[in-house]
Amino acid sequence: MGTELMRICVKEDSDDLPSVPPGFESYATFTLKRVVPATTSDKAKTPAIESVSATEQAKMEVESDEAKAARALRRRPWINHSGCDDDGDCAANNDNAASQNPDQNCDVKPALPKGVVRGCEECKDCQKVTARWHPDEARRPDLEDAPVFYPSEEEFEDTLNYIAKIRPEAEKYGICRIVPPPSWKPPCPLKEKQVWEGSKFTTRVQRVDKLQNRSSMKKISKLPNQMRKKKRKCMKMGMDSVTNGMGDPCSASTGMNELETFGFEPGPGFTLKDFQKYADEFKAQYFKKSETSTDDKCKVDNSIDCWEPALEDVEGEYWRIVDKATEEIEVLYGADLETGVFGSGFPKISSSHNASSSEDKYAKSGWNLNNFPRLPGSLLKYEGSDISGVLVPWLYIGMCFSSFCWHVEDHHLYSLNYMHWGAPKLWYGVGGKDAVKLEEAMRKHLPDLFEEQPDLLHKLVTQLSPSKLKTAGVPVHRCVQHAGEFVLTFPRAYHAGFNSGFNCAEAVNVAPVDWLPHGQIAIELYCQQGRKTSISHDKLLLGAAREVVKADWELNLLRKNTVDNLRWKAFSAKDGILAKTLKARIDMERTRREFLCNSSLALKMHSNFDATNERECCICFFDLHLSAAGCRCSPEKYSCLTHVKELCSCPWVTKYFLFRYDIDELNVLVEAVEGKLSSVYRWARQDLGLALSTDVSGSKMEIDEEGKVHKDPTPQTTALSGKDLQLKVTSKEVSKELEKTSKLSHVNLLLKEKEEQITSSHCMKPVKEETVCDSSDPNVSACQPSEGGIICMTAVKSASGKKNSQSLPNDVILLSDDEYDIPRKRGSVRRDAISSGKKLEIRERPTHVLALEASAKIAAPICQREGDSLRDTRNTISLPTNDQKTMRRDVPSSTSHAEVNAEATGLTQDICNRMATNSHGGGKPTSCKSKNSGGLAIVDVVDGTRSSSGTPSCSQNNSPDRFIRQKGPRIAKVVRRINCNVEPLSYGCVLSGKSWCSRRAIFPKGFRSRVKYINILDPTNMCFYISEILDAGRNSPLFMVYLESNPSEVFVHMSPTRCWEMVRERVNQEITKQHKAGKSDLPPLQPSGSPDGFEMFGYSSPAIVQAIEALDVNRVCTDYWDSRPYSRPQVQFPANPLLREANTSGRSNVGNLQLNPGHHISPTGINSILKVLFKKASMEELSSLQEVLSETNSDMVTELVKEEIQNRR
């Protein structure tokens, strides 16, 4: 019970001391009266005697007037002579003199008689309530009620959706009440006997009369001699407490430190059963009608009239006590009880199977406050730790008059409060738009308290009458919460209230997307006030953005129309709350970086920088999830970008900056959130680790709660997923893997040799670089695709023009992924930076080559190609990039490996492999602009050549005003059947799965065909198109069409029909454009349905269909064969019927590819078929085959193969 001593020490009764030296007080009046010496009875007063009424005290003073004192002859009553006396009597009287003659400049409130006395000699849990309610002086505020909502059963199913629905109506009030449907009655585990009678909780002592009307603590103790008096008094009380077993004397000095602030002291512990008894006794005694009572305080129940005051009476009495109390009213409140320790009032999901279906329903409900913070759509799901009171609910067990003072939620979050049982709880709310008005009104009415504690509203210990707020122009609304009802508070809405009796409520926070702007304001205020944060706002903001990108990816590419994806898709808009908040935050970050970080070292922040513990600025406690500043003098000490100069006194050159993302990457994220599909594609691959192909790394993928995909890489895999997964390879291995068309993407790499050792603190630095791709270079060899770009190899020559002999086989690997939405500026080749071969660096650039735009319900990314002129793999050329900041990382020379961040990109790798074999060169360079064709943006990628002026050679910005207006192009009125002469190039292999076939056709992976159609670049001519089926990942095919003469023109979709429909739309777009330019002899606009996608792929050709059917020997394509129960494959076809030489321009007739028993394949065909088979085999299988062929007769092998074929048939 040492807390009792603390409470006594902080008391202000009879401890009010003047603020000037004794004997020099100035009095308002000069009434002469005799000085009354202290009597023996005065010294022996007990706390019970001190609580007598003011009338009795006046009577005692009149009776004591008869006593004579030697010093009563002094004629100067305005001078306090008691301070000059040396005898013990006058010294003992100093306290009384100080309390009777207060300093006029120190507005210390006079002591009030005790209205509640807790504990006695017989028991410590009883109470004596001497105060009585004053119905004639009630001060019930005249307020409007907050809105009440009654959701239907259907509306009640989706918690956050319903809150979003009522927000426009309720937010202006700051608070509202939600009454669940009558059928929603969750069981309460707290009412179980073992909890009700066995679990104890702690309470807080609240002085209701001091919530509004109290003096500043600084005015109570100003002088040292007065402090000594209070200390002596506390020590004396401490000794008495020790005698009574209540504490120890040293506790008194501890209490002295708390004189500087006002707060709620800890109270005794109770069980729910005992606290209900205590609360009911208080209310019954305070509001009882009759004055009859027994002398035994512990049996006060016998004299209580059993009646319940009206709620209006309780409200009026409460605000009378707060406004103008006549007694000390002390109550207890079980506030902020952690449900993780004491237990929740809602059922939790149990691992046992004994739970009933009804309990399971409530345990999984979105209105269960244990589930509420992390519901789908709440940003708090991205907070990994269980923050008590924010993500873990708190319990509030109240009694009559127990209060919660004016405050807003941490980070201005939403809060939801549910009352499990008990008397009503009265709430008062002020809308977020009026929060500043309330703060100004409270500072005006309580200036001394705010001067002493500027952050007083953060302490939750100050109340102010709603009537006074209303007078000050602050709109306040009342809300009465009953058992079984919810109360919802909105962001930055101030709220306060009290309980009208014994009750139990539970509350927790939530953060829907519309909270983000309020949360941003909150952290800026916290930074100014130097207040600690509870959650990482930037982490939640980026988590929401990633979720939107992931939803866009799954909806557009995987057709996952789930409820969660549709919910997040709704936030994917340029003018949406998420996009605006993210853009504002990035603009703020850009400004700070440009202002501070231009001349300093910038490093890549590790992904686990704040994974285990929150990183905060050591100056203002700003969250450091996105960026931080540090110094070498203190490795574990960081600051925000604003306070980097105050971090330490070291020179500026010793400082460094940590960035989770560079600004270009963040800009990509903004575009992705705004709905730009190219940015969605790039960010999904770059940050989330999502890819359309999973063949490259045969690894398992797991998606965490933030939407990131984590893969478990295999030892042979060189293509990695995720930004932070790194693979070390030697330069020879890099060269070898590139020759094997290794799948490397996502990161721009610039590898150089390094002679000196570089410390880890110099691992990344911002650099600028412009490069140009020169197609006239005879050393142009091959390009590998990166994410939206390509990897090119070229020999780096020294300044003398000779090839650097120290360079490795593929000296420089530059992965450029620049996407240009505007005409690019001319750059210069930075060969001087890499010719010396003295440093090994890694340079990263954001992706800028893929351009995808969502213009249909379902679309897929365009995987582009660059460079029409591709030859043998020998050297590397630089690719054009924007003039932009990039990040450079120096790698220590002690290792012979390059740390390569890479990502699996099976789709782009497959495209690139065919670029080297199918490209004939000579294609016209086109500008890298997105052209909306109705289904997807068609991307023209700038190839190796471009004009020196930087102007695109084929611009799409032709204005209609530049040409004479003509009538529009003709439209074909009849859909004519195109004579499709489809030429199969490769039949591929059949895969099992419903997505790899339909009732109409089988879709073999790797199938390729060739057909002639209108040229999208020159509609007056026809050209050849290559149709191909790729593996899109997630066990589904992806259909791709591209120009054989210009592989940079790519059309990709999940449907063959839609894929060719996009080609038709692009043709019509070009026809319209050239018609406006005045060109004649143009074909008519192609109507919808012409051409047919299945026909253009070759599925109308019986020979091709039969060849594909023959591939499915085991009939794994069940949907296709179920629709053809009497069909069976007639003959086997080779998987690769036609392998053309790269330099062959002739066309082979492949109509008669059917193999008869006597058919002989040419030696070239045999080699090609064997190569295909060998590539499908593993190293172990190839080694075994080599041993068998070297030691066994070939005839035996032939017989075994024939036997196996017969068995499989």
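Keep in mind that glycine also has a Cβ here, set from the backbone N, Cα and C atoms.
Under the heading domain 'JmjN', Swiss-Prot lists 146-187, citing sequence analysis as support. Long-range contacts of the domain 'JmjN' (146-187) within the same chain, counting only residues at least 6 positions beyond its ends with a Cβ under 8 Å from a Cβ of the stretch, are 346-347, 358-359, 362, 365-368, 372, 375-378, 414, 427-434, 477-481, 484-490, 493-495, 510, 512, 514, 567.
Summarising the annotation, Swiss-Prot assigns domain 'JmjC' to 361-527. Averaged over the domain 'JmjC' (361-527), the predicted model reaches a pLDDT of 91.
Experimental mutagenesis at this site is recorded by Swiss-Prot as His407 to Ala, annotated: Abolished H3K4 demethylase activity leading to early leaf senescence; when associated with A-409. The local packing around His407 (mutagenesis position), expressed as other Cβ atoms within 10 Å of its Cβ over all shown chains, amounts to 15.
Following the DSSP three-state reduction, the secondary structure of Glu409 (mutagenesis position) is coil. Counting every protein chain shown, the Cβ of Glu409 (mutagenesis position) has 23 other Cβ atoms within 10 Å. Per Swiss-Prot, mutagenesis Glu409 to Ala is noted as: Abolished H3K4 demethylase activity leading to early leaf senescence; when associated with A-407.
The Cβ of Cys620 (Zn(2+) 1 binding site) lies under 8 Å from the Cβ of Tyr526, Cys527, Gln528, Gly530, Cys640, Thr642, His643, each of these being in the same chain and 6 or more residues away along the sequence. Swiss-Prot lists Cys617, Cys620, Cys640, His643 with the feature Zn(2+) 1 binding site.
Swiss-Prot lists Cys631, Cys633, Cys648, Cys650 with the feature Zn(2+) 2 binding site, giving similarity to another entry as the kind of evidence. Under the DSSP three-state reduction, Cys633 (Zn(2+) 2 binding site) is assigned to coil, being neither helix nor strand.
Taking all protein chains in view, 12 other C-beta atoms sit within 10 angstroms of the C-beta of Cys633 (Zn(2+) 2 binding site). Separating the Cα atoms of His407 (mutagenesis position) and Cys633 (Zn(2+) 2 binding site) is a whole-number distance of 40 Å.
Separating the Cα atoms of Cys633 (Zn(2+) 2 binding site) and Cys617 (Zn(2+) 1 binding site) is a whole-number distance of 16 Å. For Cys617 (Zn(2+) 1 binding site), the same-chain residues lying six or more positions away in sequence with a CB closer than 8 A to its CB are Cys527, Asp623, Leu624, Tyr638, Ser639, Cys640, Thr642, His643.
With DSSP states grouped into helix (H, G, I), strand (E, B) and coil, the domain 'JmjN' (146-187) comes out at 18 helix, 6 strand, 18 coil. Counted over every protein chain shown, other Cβ atoms within 10 Å are most numerous around Cys640 among the binding-site residues Cys631, Cys640, Cys650.
Every protein chain shown contributes to the tally, and the Cβ of His643 (Zn(2+) 1 binding site) ends up with 15 other Cβ atoms within 10 Å.
Looking at Cys650 (Zn(2+) 2 binding site) and Glu409 (mutagenesis position), their Cα atoms lie 39 Å from each other. Glu409 (mutagenesis position) is 34 Å away from Cys648 (Zn(2+) 2 binding site) when you measure Cα to Cα.
For the pair formed by Glu409 (mutagenesis position) and Cys631 (Zn(2+) 2 binding site), distance between Cα atoms is given as 35 Å, rounded to the nearest Å.
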